[in-house]
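J.: First the structure, which I've put down as structure tokens, then a few questions once you've had a look.
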Amino acid sequence: MNQIHKFFCNMTQCSQGGAGELPTVKEKTCKLSFSPFVVGASLLLGGPIAFATPLSGTQELHFSEDNYEKLLTPVDGLSPLGAGEDGMDAWYITSSNPSHASRTKLRINSDIMISAGHGGAGDNNDGNSCGGNGGDSITGSDLSIINQGMILGGSGGSGADHNGDGGEAVTGDNLFIINGEIISGGHGGDSYSDSDGGNGGDAVTGVNLPIINKGTISGGNGGNNYGEGDGGNGGDAITGSSLSVINKGTFAGGNGGAAYGYGYDGYGGNAITGDNLSVINNGAILGGNGGHWGDAINGSNMTIANSGYIISGKEDDGTQNVAGNAIHITGGNNSLILHEGSVITGDVQVNNSSILKIINNDYTGTTPTIEGDLCAGDCTTVSLSGNKFTVSGDVSFGENSSLNLAGISSLEASGNMSFGNNVKVEAIINNWAQKDYKLLSADKGITGFSVSNISIINPLLTTGAIDYTKSYISDQNKLIYGLSWNDTDGDSHGEFNLKENAELTVSTILADNLSHHNINSWDGKSLTKSGEGTLILAEKNTYSGFTNINAGILKMGTVEAMTRTAGVIVNKGATLNFSGMNQTVNTLLNSGTVLINNINAPFLPDPVIVTGNMTLEKNGHVILNNSSSNVGQTYVQKGNWHGKGGILSLGAVLGNDNSKTDRLEIAGHASGITYVAVTNEGGSGDKTLEGVQIISTDSSDKNAFIQKGRIVAGSYDYRLKQGTVSGLNTNKWYLTSQMDNQESKQMSNQESTQMSSRRASSQLVSSLNLGEGSIHTWRPEAGSYIANLIAMNTMFSPSLYDRHGSTIVDPTTGQLSETTMWIRTVGGHNEHNLADRQLKTTANRMVYQIGGDILKTNFTDHDGLHVGIMGAYGYQDSKTHNKYTSYSSRGTVSGYTAGLYSSWFQDEKERTGLYMDAWLQYSWFNNTVKGDGLTGEKYSSKGITGALEAGYIYPTIRWTAHNNIDNALYLNPQVQITRHGVKANDYIEHNGTMVTSSGGNNIQAKLGLRTSLISQSCIDKETLRKFEPFLEVNWKWSSKQYGVIMNGMSNHQIGNRNVIELKTGVGGRLADNLSIWGNVSQQLGNNSYRDTQGILGVKYTF
């Protein structure tokens, strides 16, 4: 291909220009611009080129609203017959739909060549010695052109006195061009006198031109001069403004015409010229060859993204040889983005007062960024970011210009680097290897530059802090950027002050600086970490001073990162992160935080060994449980451990003795006081025997480790103790869920005096020495869940008399008085124990209920049926206390109910004899449980409860007392069956414990006798005012015991299966339409079960 191309270039002046080989690129093959002579040459070589039958003369095409697409055909008869006349244009296109340019399409198929007329040659005999200009091939605007053939501008005619210029291939505004083959400007005509050769035509010109090119777009070649004049200039491949180019093919400027006499060769054309340009190049963009080389890209306000070839034109053999540019910035604000595969050959020229931002995203480093020079004029601004930027030639900056370096960018030249007056260099350094880093370098020297010209901006540095970096000039050809730590000129220091969220990795060895001059009061061997950012030590440093962590994070990036340090001091609020790597600290004074590894880092299978002594100050914290999924990590302190009230945090999956847990191993002696906080990471809890080991020491003081806060799993409370349950291994510390009977009694007896504060409780629990006959400690939250379950099922469970009070019947006339609306208030107090014999619960409740009859009917002349509705609000607050651990938990229930009731009396008038009562209601509640030191839990519950009651009212005797008070005595045996169906769904606590209620659908039976006395004074005989005191004795039996299952371990209320209830009260009518009633009841059961309740009710008759 390249040999054929070379043949055509020599024989026919190839439109891409350039003797010699074109670059071979992927999807970037050179396309040839054919003149009619080229077509003939192709036929001679056997090329299968065929064209459709042409039209004749200049053609005009108009796109109407209904005509959106047209196939163009060739046009003939465009070249003039007369000497020196201009060639005719091929197509004029107009459109009625400028807003639909993308829909107004011209198609040129692969068998079509659209060529304008060629200019006529001059003829002295005809009186016209000048050659004519070539015509334009397509002229129009607001179009889409899809080319799979050839579009050629007309060539200029040759002349003795003057020659013709080549025509343009496509000209117009608002053109969207998709080119798959060839678009070429016409060639200039040759000159045979002292007149210059004709100029080549441009391939594409216009404004607002989006172009997608997969073929070849090239300017026409300039005409040769065979006399004493200059060669003609090559045309541009594309020129205009607001150009948007996507190139996977080739753009080429036309070659300048050769001067074979005493003149100069013509200028090579530019590949792309214009203002407001956007270029995405994955092909080749080539300047034209000539006496003055053409630019590959020339313009202003450009954005160029390159992963292909951008190459300036090359010299011809003429007497004038002026280098062109690969990229020529003529003004405005410009960007050059370099991707992998980018090749720029030729100079990059930035005119005065222009701006160029270069982003180098090519990290292969295989070739220089520019094969040429970088020349920036006066008052220019050049910004570099990304990878280093290399230039094979010279670099120059004019007066008052600026060079900005960002990230890890640098500028390196193989030639000279020169700076004019008042040039400013600004470097913004985010992160680098901290070894001496070349910001600027030039193999042949840097001139016009000093350190005063540079401004270093360190975006990681805390505002106002002393910079840990410094820049200096080395050997007159390098600007070096490095750490102040290594400075030998008196400004050295060892402080790294990083702002919040900043992270700096030091990848060079920090050794003692023996040549420091103490200007900054630095000892030359100590490291100080300040500021809220993170400093990472990635090498095995050898400095011998102290490591002071005043703020932020000091993180290890390798093992033994500070092995020779005299000691490490972690101040309050600061963090030392070992990153899971073994370290030597000699001494570690921790008033801040020490992390075994990064938060949420993967599990560490090997222990982290820290050599040196640990002092854990009051504000200090050592964290082994850096992630909830990393339980089982081990921290080894290869030295002594002294606690001054700091905290050690571990994780554990708590169960039996074989539970998986983080561990602290101390090779030396443990002394002082260290508080231990253990987080259960999903363990179900279980009964332990000897305990779960979490800490081991070579030797240990008593109470060197004290439990902080509660340690819970499932239904169990764990505690920290020294040694095993059997009293062995007192140099080790264990978690246990059990306590022996003797000391549980001691705990219970001393609870009121020795457990007055939580700290005293923790110390006592931690110091217990267990023996045989131990018991396992239960969490008090179990009692709160049970108390809530009891309340939600029982607080809305009235009997007939609780709901209606007494039925008032006149003792003389037997007349019945009743109401249709009632309100009652209930207050109660409950105390019960749980089956574990550790937990005791007390609860207080209030209920506000309202109801009334909505229907009254009868089946016979004597009976009566009443139907009513009722609703209520209730609230309970409970507290459960463990007498052994002194931990408590509080529960609350708050909810509503709504339902129906129905009562039937055998004798509606007398209200004696048999009666039946039933009710059914739906209840819903919000519940909470909050244990000491634990996150509060919230859950809901709902369900249906109902009851059926029957009784017989028997009047035994009536009499009038000596004070004229009429009395009637009634006996009322009664029975009630209640089904409690309110329940909560299974609930998972914040600590992972699964909570399930038990004892649901409980059936409660009540059997009892009620005795009442209705009395009316003689002074009230004309009124309805009367009173009824009563006394009830009931036996209550429950089919189930309310309980809870926590991670498979169950506990339940005791004492409520068989309960005796005593109830007494009085009811009466205060006025004809107002009655009140009230009673007090006391329930007693086994195991200290008791429930006290009072009711006050009001009835109103309408």
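Positions of Cβ are set from backbone N, Cα and C atoms, glycine also.
As annotated by Swiss-Prot, domain 'Autotransporter' applies to 814-1102. Quoted from Swiss-Prot, the note attached to the mutagenesis of G40 to E states: Disrupts targeting to outer membrane. Annotation of the mutagenesis experiment L45 to R in Swiss-Prot: Disrupts targeting to outer membrane. Recorded in Swiss-Prot as a natural variant, V279 to I carries the remark: In plasmid pINV_F6_M1382. Quoted from Swiss-Prot, the note on natural variant A667 to T is: In plasmid pINV_F6_M1382. Among the natural variants in Swiss-Prot is V725 to A, noted as: In plasmid pWR100 and plasmid pWR501.
Any idea what these are sitting next to in the structure?
T.: Take the CB of V279 (variant position) and look out to 10 A: across all protein chains shown you find 26 other CB atoms. Secondary structure at V279 (variant position), taken from DSSP and collapsed to helix, strand or coil, is strand.
DSSP assigns A667 (variant position) to a strand. For A667 (variant position), the same-chain residues that are 6 or more apart in sequence and have a Cβ closer than 8 Å to its Cβ are V636, Q637, K638, G639, D698.
According to DSSP, V725 (variant position) sits in a coil region rather than a helix or strand.
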J.: Could you tell me the mean pLDDT the prediction assigns to the domain 'Autotransporter' (814-1102)?
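T.: Within the domain 'Autotransporter' (814-1102), the model's average pLDDT equals 91.
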J.: Mind giving me a neighbour count for V725 (variant position)? Other Cβ atoms within 10 Å of its Cβ, every protein chain shown.
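T.: A 10 Å sphere around the Cβ of V725 (variant position) contains 22 other Cβ atoms.
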J.: To the nearest Å, how far is the Cα of V725 (variant position) from the Cα of V279 (variant position)?
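T.: So the Cα of V279 (variant position) lies 79 Å away from that of V725 (variant position).
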